[in-house]
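*Asks:* This is the feature table in Swiss-Prot:
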DOMAIN    80-134  domain 'MADS-box'
MUTAGEN   Arg94 to Gly  Decreases the physical interaction with ARG82. Abolishes the physical interaction with ARG82 and impairs function; when associated with D-95 and R-103
MUTAGEN   His95 to Gly  Decreases the physical interaction with ARG82. Abolishes the physical interaction with ARG82 and impairs function; when associated with G-94 and R-103
MUTAGEN   His103 to Arg  Abolishes the physical interaction with ARG82 and impairs function; when associated with G-94 and D-95
MUTAGEN   Ala109 to Thr  Decreases the physical interaction with ARG82
MUTAGEN   Leu115 to His  Decreases the physical interaction with ARG82
MUTAGEN   Gly148 to Asp  Decreases the physical interaction with ARG82
Amino acid sequence: MTSNSDGSSTSPVEKPITGDVETNEPTKPIRRLSTPSPEQDQEGDFDEEDDDDKFSVSTSTPTPTITKTKDSSDTSTVTRRKQPIRYIENKTRRHVTFSKRRHGIMKKAYELSVLTGANILLLILANSGLVYTFTTPKLEPVVREDEGKSLIRACINASDTPDATDTSPAQEQSPAN
């Protein structure tokens, strides 16, 4: 604040900061991640002139590959490229990925039950032996009661290959004509 010769005070006018503070040059517009529209080329042209990637900082977790494409109006868009699904060797990274994906699949199960009214029972068995569950209220007794718990234990402890008694023709039912 400054005071005038008549004793009144004035406050400086605040201007919004635009551009680089030190050089006062305008900054580049922010690019947002987006998926290409069906009309755009899915392969995309790589922007050779953009050198923003040379200042990137490496992180402990790998980020998805980002492809820069140009559309007909010369504005560049950034799209994500799908990473191949393979076993994660790093134990810490594997645990973090498991936790995030477990949370994501439970969120999807909840959304599916709310949107469609479906009854859902989701069991996730971790390598550590812990069982994570998501149930809608109607199926909750399957997880909470002793009979349901014993059924879940039997399924978890069962072998991966079907028994010979399970595939006998006498137990198979054919549709009535």
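Using the three backbone atoms N, Cα and C, a Cβ is placed for every residue, glycine included.
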*Asks:* When the Cα of His95 (mutagenesis position) is compared with the Cα of each of the mutagenesis positions His103, Ala109, Leu115, Gly148, which one is closest?
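*Replies:* Checking each of His103, Ala109, Leu115, Gly148 against His95 (mutagenesis position), the shortest Cα distance is to His103.
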*Asks:* C-alpha of Gly148 (mutagenesis position) to C-alpha of Ala109 (mutagenesis position): distance in Å?
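*Replies:* Their Cα atoms are separated by 20 Å.
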*Asks:* Round to the nearest Å and give the CA-to-CA distance linking Ala109 (mutagenesis position) with Leu115 (mutagenesis position).
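*Replies:* Just about 10 Å between their Cα atoms.
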*Asks:* Write out the long-range same-chain contacts of Leu115 (mutagenesis position), meaning residues 6 or more apart in sequence whose Cβ is under 8 Å from its Cβ.
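*Replies:* Non-local contacts for Leu115 (mutagenesis position): none found.
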*Asks:* In Å, rounded, how far does the Cα of His103 (mutagenesis position) sit from the Cα of Arg94 (mutagenesis position)?
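*Replies:* Taking the Cα atoms only, His103 (mutagenesis position) lies 14 Å from Arg94 (mutagenesis position).
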*Asks:* If you average pLDDT over the domain 'MADS-box' (80-134), what do you get?
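*Replies:* PLDDT averaged over the stretch: 95.
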